[in-house]
Structures are given as structure tokens and as C-alpha cells.
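The following feature annotations were taken from Swiss-Prot:
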{"type": "MUTAGEN", "residues": "K16 to S", "note": "Reduces proton conductance and long-chain fatty acid transport. Retains normal inhibition by GDP"}
{"type": "MUTAGEN", "residues": "R60 to S", "note": "Reduces proton conductance to around 40% of wild-type value. Reduces long-chain fatty acid transport. Retains normal inhibition by GDP"}
{"type": "MUTAGEN", "residues": "R76 to S", "note": "Has no significant effect on proton conductance, long-chain fatty acid transport or inhibition by GDP"}
{"type": "MUTAGEN", "residues": "R88 to T", "note": "Reduces long-chain fatty acid transport and inhibition by GDP"}
{"type": "MUTAGEN", "residues": "K141 to T", "note": "Reduces proton conductance, long-chain fatty acid transport and inhibition by GDP"}
{"type": "MUTAGEN", "residues": "R267 to S", "note": "Has no significant effect on proton conductance"}
{"type": "MUTAGEN", "residues": "K271 to S", "note": "Reduces proton conductance to around 55% of wild-type value; when associated with Ser-60"}
{"type": "MUTAGEN", "residues": "S276 to R", "note": "Has no significant effect on proton conductance"}
{"type": "MUTAGEN", "residues": "L278 to A", "note": "Does not affect long-chain fatty acid transport or inhibition by GDP"}
Amino acid sequence: MVGFKATDVPPTATVKFLGAGTAACIADLITFPLDTAKVRLQIQGESQGLVRTAASAQYRGVLGTILTMVRTEGPRSLYNGLVAGLQRQMSFASVRIGLYDSVKQFYTKGSEHAGIGSRLLAGSTTGALAVAVAQPTDVVKVRFQAQARAGGGRRYQSTVEAYKTIAREEGIRGLWKGTSPNVARNAIVNCAELVTYDLIKDTLLKANLMTDDLPCHFTSAFGAGFCTTVIASPVDVVKTRYMNSALGQYHSAGHCALTMLRKEGPRAFYKGFMPSFLRLGSWNVVMFVTYEQLKRALMAAYQSREAPF
């Protein structure tokens with residue numbers, strides 16, 4: 001057995017909620033530069049943006065984007081928006097991942113045998129609910145990642161200032177900009193990510209190919225990351241473009257998608273695919289492995305605390 005052993009008592013909803021948020025923050029700390037590179041590649045090619053996005057710099061590939069940012073803006077630019085990113089994960093992942101099992105049990109009325117329909121419904125529900133809670137943090141994160149440090153063109157100097165500036169200049173609705181594509185994206189992401197992880201893990205365990213241990217969690221998470229990237233990339237690119245756009249640049253998320261298609265062609269919807277996959281694949285591995293271990297560690301600590309002397 002590698003890592004913490006599974007406990008006799010299943011993890012509580014609170015343990016899952018806190019464990020998911022904490023694990024997601026750890027995953028973000030490790031993979032954030034890849035996410036920033038993804039955002040820069042996704043917005044490349046826009047004729048207009050809300051914040052200065054180093055238009056003179058041409059990004060080519062994941063490594064090229066990272067090296068260009070380090071050379072022109074410094075290493076810290078790779079972590080632009082990290083504070084908002086951690087705020088997002090603590091509120092976002094806690095809901096979409098931490099509540100997934102509880103919502104799945106609700107739809108199956110407590111049955112241990114959840115069908116694919118119940119899993120998809122649970123994933124869509126928690127994904128959409130998480131967006132409603134965490135959208136402002138996502139908007140601020142994307143704005144920070146998109147803006148360049150070089151040449152004094154930074155629009156926001158701090159996370160708190162970003163929230164205030166957006167609310168003052170664009171209204172409260174500005175903080176929920178891009179909610180529609182984000183709801184669509186996260187319903188898709190959650191279904192692809194959690195359901196695929198669920199199914200791969202169940203298949204490996206039922207076929208006795210692996211035990212419920214780190215290698216099983218690693219394999220399931222990596223497979224889920226690849227499937228999710230393929231399915232969700234088009235919506236993710238539209239979401240990023242729309243949230244980073246200037247006031248009035250796009251009338252809606254649909255208008256943003258049509259503009260991309262007309263000006264840049266279908267391939268624009270898969271801009272930043274490689275950093276998306278590298279980020280989502282590695283993020284999934286770190287998050288799910290950490291999440292599984294945190295659940296076991298927290299329940300072991302809880303049981304030892306409750307155990308009689």
C-alpha cells in the first residue's frame with residue numbers, strides 16, 4: 001500500500017468539501033505557469049483587449065510562451081493572478097468536486113450503483129453551481145494572467161484593486177462577465193473530468209487491474225485530464241476571450257465565438273491546446289492524488305481523535 005490506507009468509515013461531506021479545495025490549491029500552485037501560458041496563447045490574435053497583453057510578443061508553443069514571458073516580463077509574470085486563482089479554487093473546487101459524491105447520491109436516492117446518467121447530471125449540477133459562486137475570482141484571475149508586466153502597462157496592481165476597478169468601471173455584472181460560457185464550460189469539464197475519473201477508477205478496480213492506491217489514482221486522473229481537454233477546449237477559449245474582452249467588444253459569448261470563427265478559422269478554438277492538456281493533465285494528477293490522500297488522512301485523524309482510550 002502506497003500513501004495513507006483507506007479507512008473503514010467513508011469520508012464525510014465536510015472532509016470532501018475541505019479536501020477538494022485544499023487539493024485544488026496545491027495543484028494550482030504547481031501548475032499555474034502552464035495555465036498562464038494557456039491564457040496568453042488563447043488570447044493571441046485578438047485585435048482588441050481590455051488589458052495590455054504584450055501584443056508585440058509572439059508566443060509559440062508552451063515552452064516558447066513561458067520563455068518569452070520570463071525574458072520580457074520576468075519570472076513572476078508566470079504567477080500573475082495566483083491570489084485570485086487560489087481564491088477561485090478554494091471556493092470553486094470545494095463545490096464542484098467536494099459536493100459531487102453527495103449530489104450523485106441525491107440523484108440515485110442513496111444507491112451505491114450510480115449509472116452514467118446520474119454521474120453526468122451530478123457533474124453538470126456541481127459544475128454550474130460552482131461557477132455561480134466563484135465567477136468573480138475567475139474573471140480577476142484571467143485579467144491578471146492576460147495583462148503584461150513589461151512597459152508599465154499593468155491595469156491592476158493588486159487583487160483587491162482589480163475587484164474594485166471592475167465593479168466601478170463595468171458594474172457588478174462585470175464581475176460575472178462570461179458566466180454563460182463558463183457555466184457551459186464547467187458543466188462540460190465537470191462531467192468529463194469527474195465522470196471520466198470515476199469510470200476509469202471503477203473499471204480498474206472492478207477488473208482487478210489495480211488496487212485503490214496511488215497508481216490507480218494517477219492513471220485515472222491522467223486519463224480524465226486528456227478527455228477533458230479534448231472536449232472542453234473550444235468552450236474554454238471562448239470563455240477566456242470573452243472574459244478578457246473590452247466593454248462592448250463582443251455582444252455575447254456567441255458573438256465572440258462567431259468572430260473567432262470568421263477571423264481566425266476553426267483552429268482558433270483549439271489555441272493553447274498543448275498547455276491546456278499539460279496543465280489539466282498535471283493538475284488532475286496532483287489534485288486527485290492529493291484529494292484522495294487528504295480524505296484518508298483527515299478521516300484517519302478524525303477516527304483516532306474519536307477512538308476511546
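A Cβ is built for glycine as well, from the same backbone N, Cα and C atoms used for every other residue.
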I need the most crowded of these mutagenesis positions: K16, R88. Count other C-beta atoms within 10 angstroms of each C-beta and give me the top one.
R88
Express the distance between the Cα positions of R60 (mutagenesis position) and R267 (mutagenesis position) as a whole number of Å.
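Rounded to a whole number, the Cα-Cα distance is 15 Å.
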Give the three-state DSSP assignment (helix, strand or coil) for R60 (mutagenesis position).
coil
Tell me the Cβ contacts of S276 (mutagenesis position) under 8 Å, same chain only and six or more apart in sequence, or just say none.
K38, T229, S233, D236
Which residues in the same chain, at least 6 apart in sequence, have a Cβ under 8 Å from the Cβ of K141 (mutagenesis position)?
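Long-range Cβ contacts: G81, A84, G85, R88.
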Let me check the 10 A CB neighbour count of R60 (mutagenesis position). How many other CB atoms are there?
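A 10 Å sphere around the Cβ of R60 (mutagenesis position) contains 11 other Cβ atoms.
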With every protein chain in view, how many other Cβ atoms are within 10 Å of the Cβ of L278 (mutagenesis position)?
18
Just name the winner among R267, K271 (the mutagenesis positions) by count of other CB atoms within 10 A of its CB.
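Buried the deepest by this measure is K271.
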Work out how many Å separate R267 (mutagenesis position) and L278 (mutagenesis position) at their Cα atoms, rounded off.
19
Need the DSSP three-state call for K271 (mutagenesis position) to compare against my parser.
coil
How big is the Cα-to-Cα gap, in Å, between K16 (mutagenesis position) and L278 (mutagenesis position)?
26
So, three-state DSSP: helix, strand or coil for K16 (mutagenesis position)?
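Once the DSSP labels are grouped into three classes, K16 (mutagenesis position) ends up as helix.
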Roughly how many Å separate the Cα of K271 (mutagenesis position) from that of L278 (mutagenesis position), to the nearest whole number?
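Here the two Cα atoms lie 13 Å apart.
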